[in-house]
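Taken straight from Swiss-Prot:
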BINDING   Glu60  thiamine diphosphate binding site
BINDING   Asp455, Asn482  Mg(2+) binding site
MUTAGEN   Asp455 to Ser or Arg  Does not affect subcellular localization. Abolishes lyase activity. Does not affect subcellular localization, abolishes lyase activity, does not affect oligomerisation and does not bind TTP; when associated with S-456
MUTAGEN   Ser456 to Arg  Does not affect subcellular localization. Abolishes lyase activity. Does not affect subcellular localization, abolishes lyase activity, does not affect oligomerisation and does not bind TTP; when associated with S-455
Amino acid sequence: MPDSNFAERSEEQVSGAKVIAQALKTQDVEYIFGIVGIPVTEIAIAAQQLGIKYIGMRNEQAACYAASAIGYLTSRPGVCLVVSGPGLIHALGGMANANMNCWPLLVIGGSSERNQETMGAFQEFPQVEACRLYTKFSARPSSIEAIPFVIEKAVRSSIYGRPGACYVDIPADFVNLQVNVNSIKYMERCMSPPISMAETSAVCTAASVIRNAKQPLLIIGKGAAYAHAEESIKKLVEQYKLPFLPTPMGKGVVPDNHPYCVGAARSRALQFADVIVLFGARLNWILHFGLPPRYQPDVKFIQVDICAEELGNNVKPAVTLLGNIHAVTKQLLEELDKTPWQYPPESKWWKTLREKMKSNEAASKELASKKSLPMNYYTVFYHVQEQLPRDCFVVSEGANTMDIGRTVLQNYLPRHRLDAGTFGTMGVGLGFAIAAAVVAKDRSPGQWIICVEGDSAFGFSGMEVETICRYNLPIILLVVNNNGIYQGFDTDTWKEMLKFQDATAVVPPMCLLPNSHYEQVMTAFGGKGYFVQTPEELQKSLRQSLADTTKPSLINIMIEPQATRKAQDFHWLTRSNM
């Protein structure tokens, strides 16, 4: 009898699709986002049969953005499943975005059959080669038996070192090809990345530099959020009374309403700090490269980062601390604890920062309190902030919508803000919101995702509203509508303009159709839609949306087409003639 059972087992067959699904399951993949078709449909079905959640999107780009956000939120890669050729090409933007943001992502793409290569096969394209520019690892398994090995390596590569995107190419003939089940050897779940620590001597030097600082500043980046360093960084801030500034996605590592947060005096803090400690924040365009006039010429930078190649970029640091940000921060705490010390909370530096914060907050409050209609950005965000649940996710994209919203909308929890990020990518918002929503439903039921979109940004992925309604996700979309990119025109000006020439000759490139009813996209799919023009309408619609947990909502918020942000001490990027 045992011999008979063995013979029976050895003849059992398994398809390539099921091998792929089981390999993903073994690596703790929880979510797949994608658009099915030839040749990947069977992979999605096999994954669902194993308990992996599949979220069907309306565009591969949005699917890839969503999968990458899963990597940031869970520290294990989300999977983006795409068809061959154009489907894979549509996902390249999401792969590049994940790499730029240092988020783990695994893209699985179908490809043409091996025996048709170079013959002009259906959607034939050099996919492995194309993806190498946008990934840490790009490969095609040599056989079905090699699939578990390649998938494990891709998952491991995506989370080890600096996280990033990886690609696995699956030939169409692999998907339904049957092999002996005993020929498949599944790899064990790859371990979480090893925790590395900084050199002891460098930690001692860093502690000394911090103690001797006259005007210190901590900058908390999204790398600190990804490293789950909130506990150690908050302790460092509170124990030593140090002012801190979060980068956009570093918001919430220490709550924005913390008394030592100097976000409202950002420019002043950067310009006059003499010692700056960077926790997972890169000296790229977001932090103005660390160069004058945004910084003092002799400012001392202490860089804390997981990636050695990042250390010393653009500016020579005083100290570099290479390692896991949470572990390195604990090392700093231990070293600082050896000699009792505290930065004086009544110092001249603290006084300067508090005065500037008070001045900037007053200017923003004055703009928010304006009663004139249409509303401006500050009025909108002031009323939104009043009702935001403290535990909600805030997803944001747009130009002024994102930049102004970042200064008004508060984050109190780490990894609860997602935006255009390092790559400044427009179109990420709805994909990110969908990813946050599926994670919230599984891990923190009852949490809302508030997705704040400029009207132009909404257009990139607006059809994902159907995805939101299909899965009935806890998302409230706020479309801040100024009829354009940066600025637009009102209806009367628009009509007057069209009297003279064809729209292609007279409509400015940044203008969109005025008073577009984006809320009707949501109602078309069964969600709730609101068109609001006054603070009272905004308050009421947001209150109703938050109270109704059975449906997603879209609130279309009309603002002054020429509205802009308050005057800045420095131009954000480059000067513009607009």
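Cβ coordinates are placed from backbone N, Cα and C, and glycine is handled just like the others.
No substitution from the list is modelled in this structure, which keeps its original residues.
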- Looking only at C-alpha atoms, tell me how far Ser456 (mutagenesis position) is from Asn482 (Mg(2+) binding site), rounded to the nearest Å. 9
- Length of the line joining the Cα atoms of Glu60 (thiamine diphosphate binding site) and Asn482 (Mg(2+) binding site), in Å: 28
- Message: With DSSP assignments reduced to helix, strand and coil, which class does Asp455 (mutagenesis position) get?
- Response: helix
- Query: Taking Ser456, Asn482 as the recorded positions to compare, which has the smallest set of other Cβ atoms within 10 Å?
  - Reply: Ser456
- Task: Please list residues from the chain of Asp455 (mutagenesis position) whose Cβ is under 8 angstroms from its Cβ, counting only those at least six apart in sequence.
- Result: Gly398, Val479, Val480, Asn481, Asn482, Asn483, Gly484, Leu512, Ser516, Tyr518
- Task: Note down the number of other Cβ atoms within 10 Å of the Cβ of Glu60 (thiamine diphosphate binding site), including every protein chain shown.
- Result: 26
